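Okay, structure first, notes after.
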Amino acid sequence: MVKPKYKGRSTINPSKASTNPDRVQGAGGQNMRDRATIRRLNMYRQKERRNSRGKIIKPLQYQSTVASGTVARVEPNIKWFGNTRVIKQSSLQKFQEEMDTVMKDPYKVVMKQSKLPMSLLHDRIRPHNLKVHILDTESFETTFGPKSQRKRPNLFASDMQSLIENAEMSTESYDQGKDRDLVTEDTGVRNEAQEEIYKKGQSKRIWGELYKVIDSSDVVVQVLDARDPMGTRSPHIETYLKKEKPWKHLIFVLNKCDLVPTWATKRWVAVLSQDYPTLAFHASLTNPFGKGAFIQLLRQFGKLHTDKKQISVGFIGYPNVGKSSVINTLRSKKVCNVAPIAGETKVWQYITLMRRIFLIDCPGVVYPSEDSETDIVLKGVVQVEKIKSPEDHIGAVLERAKPEYISKTYKIDSWENAEDFLEKLAFRTGKLLKGGEPDLQTVGKMVLNDWQRGRIPFFVKPPNAEPLVAPQLLPSSSLEVVPEAAQNNPGEEVTETAGEGSESIIKEETEENSHCDANTEMQQILTRVRQNFGKINVVPQFSGDDLVPVEVSDLEEELESFSDEEEEEQEQQRDDAEESSSEPEEENVGNDTKAVIKALDEKIAKYQKFLDKAKAKKFSAVRISKGLSEKIFAKPEEQRKTLEEDVDDRAPSKKGKKRKAQREEEQEHSNKAPRALTSKERRRAVRQQRPKKVGVRYYETHNVKNRNRNKKKTNDSEGQKHKRKKFRQKQ
């Protein structure tokens, strides 16, 4: 029998392996490997063919075909003979120091990090060395002395003074209650597990949403509550972004600044600006604050990332701080669901702000901390309706808020404790149970709701917020000791005073110096804040220590900003006037003086209005309701108008003559030939004359169902009647 010939690749391979491109498609044969993918995978797996002697018969596709022993040609280039890339130790040290300062400055951005030797900077920062035994890894002989192998020892203190300071700081920050390494006796007492409602914002799902937002955003905005900015910060997220995502920009937005005095907002912005760029913001669709500055900042970030088609801005923070409200304010309409309770936003949401800027809303996230249940409730993390015993947290509310504010809000003069306060409030509001007993639970929920929604005036004072204390006089005993010593020993210098008195004097002087240094530092920080906080409408009525008078520097800054805005508006008006004006210059010569006088009067009125506002802010401890103020200021104006009318009726005075002369001049100007209208004005007049309703002209000329019996006769209607008469005559 003859052996059949080899037919080659014309036959179909019947195997069902995944490497066979001709295999039969099964039930799930939609996502099978195609022929190109199979060839690529075979290329990865294949081996060169060798004979029995080990010589390559068939090389791989990517292997060189040059025979062994041939001399390869090197490309002629001058770089082979030039110096290699080297750097001096001094210049490297200078680069590291300058880069450190730039990286720590929150208002500076390194544009092209790929072209800089960033590894030289990052290699020095080794936080994991804290837990490593340095003597085991690097002995003293290899680090110091003639046999040292390191140019720079790996130490966390440069000298003894810094080492002592580090030790003192660690001892001051040590808390025995938080030390888990201490051996304690087991007394059998166990802390009760927290309820699930106090763990809101800590679930795995919400943290997954947070990491989704962080990964997909170029700029991360952390929204803080202006009443307690440090309490609503998330240090864990900040350290995570600094270590794991250093290329992402983090900024702070201080929301709800309408619930805090303006001086406190300004100081908090100055304090937080040392870490990250900070903006004060008031989320409102009708009367927002900081919206223009925020959008301008986002545009600057968009210009930084010119290589990207668009940038995404993620909003993160504690629950109920106003993340969704900030997004609605930026869009000027409701695009996110908002509510004064925590947990309204469930999942992340993409919103388009502009063509190149997208906003991402994120649910509120809480990092597990050692806050008590009361702290968690007062931060607004928990919904008040779900708290089983709200009356337990009222004591903290009464401690944090001033008694005068609480008595003003609830019209209760005095109380002994939290329970007494709730009972009085229940009787006053009528929240009673059967038998006339006060409903403490309902009243407690009312108070907590008022606290979370800002109806009770409260805010955490910024650091160094205490006013300057006048230097106190020295005690009389210490002052009297000095002359006695001088009389007894006139030839010797007085070096000692009464023991305790001298120590107290030195302590007071050091305290005053430190206080002055802190105040000077705060003043330097405050000068960097550029926002005009005078435009914030503060809702709560503060008094006493919470009201700080407006400083002269603040007034000057606000006046400068006001004058800058006025100049910008005037420049815009000039540009518009130059573009729109088409009149000859000869006609405008007479009106120039009047226009200048009018502009100056308007400017004076605006400055007067601004100064009145500043005075009102300075003496804002005395507040008058809006209706009462309108009545008070309306009466003098009416009296002034009536007096002017009486004067005009009695006799023509000098002022009356001037008014008559002005009226005559105006009549003369009006009698002159009217100026030619521009095309824009003519089109506007035509549009105003046109009827806005559809079909109005039809009813004017036609009688439809006797709607218009007194119809106007037109040429068309007369022609139609004439035709009808002719037709009847023919018949």
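Glycine residues also receive a Cβ, built from the backbone N, Cα and C atoms like all the rest.
Original residues only.
Lifted from Swiss-Prot, the feature list:
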- 207-368: domain 'CP-type G' (DOMAIN)
- Asp258 to Ala: Loss of GTP-binding. Punctate pattern throughout the nucleus, including nucleoli (MUTAGEN)
- Gly317, Tyr318, Pro319, Asn320, Val321, Gly322, Lys323, Ser324, Asp361, Cys362, Pro363, Gly364, Val365: GTP binding site (BINDING)
- Lys323 to Ala: No effect on GTP-binding, nor on nucleolar localization (MUTAGEN)
- Ser324 to Ala: No effect on GTP-binding, nor on nucleolar localization (MUTAGEN)
- Ser325 to Ala: No effect on GTP-binding, nor on nucleolar localization (MUTAGEN)
- Pro463 to Ala: No effect on nucleolar localization; when associated with A-475 (MUTAGEN)
- Pro475 to Ala: No effect on nucleolar localization; when associated with A-463 (MUTAGEN)
*Quick one: among the binding-site residues Val321, Val365, which has the most Cβ atoms sitting within 10 Å of its own Cβ?*
Val321
*Spatial neighbours of Gly317 (GTP binding site), counting only the mutagenesis positions Lys323, Ser325, Pro463 and Cα distances within 10 Å*: Lys323
*Three-state secondary structure of Ser324 (mutagenesis position) from DSSP?*
helix
*May I ask for the distance between Lys323 (mutagenesis position) and Asp361 (GTP binding site), taken between their Cα atoms and rounded to an integer number of Å?*
7
_Reported mean pLDDT - the domain 'CP-type G' (207-368)_ = 91
_If you compare CA-to-CA distances from Pro463 (mutagenesis position) to each of the binding-site residues Pro319, Val321, Asp361, Pro363, which comes out shortest?_
Val321
_mutagenesis positions near Pro363 (GTP binding site) (Cα-Cα within 10 Å), from Asp258, Ser324, Ser325_ = Ser324
*Which three-state DSSP class does Asp361 (GTP binding site) fall into?*
strand
*At the level of the C-alpha atoms, what whole-angstrom distance separates Val321 (GTP binding site) and Asp258 (mutagenesis position)?*
13
*Return the residues near Asp361 (GTP binding site), defined as same-chain residues 6+ apart in sequence whose C-beta is under 8 angstroms from its C-beta, sorted by sequence, else 'none'.*
Phe315, Lys323, Ser324, Ile327, Cys336, Thr345, Trp348, Gln349, Ile351
*asked:* Can you tell me which of the recorded positions Pro319, Ser325, Val365 is spatially closest to Asp258 (mutagenesis position)? Compare CA atoms only.
replied: Ser325
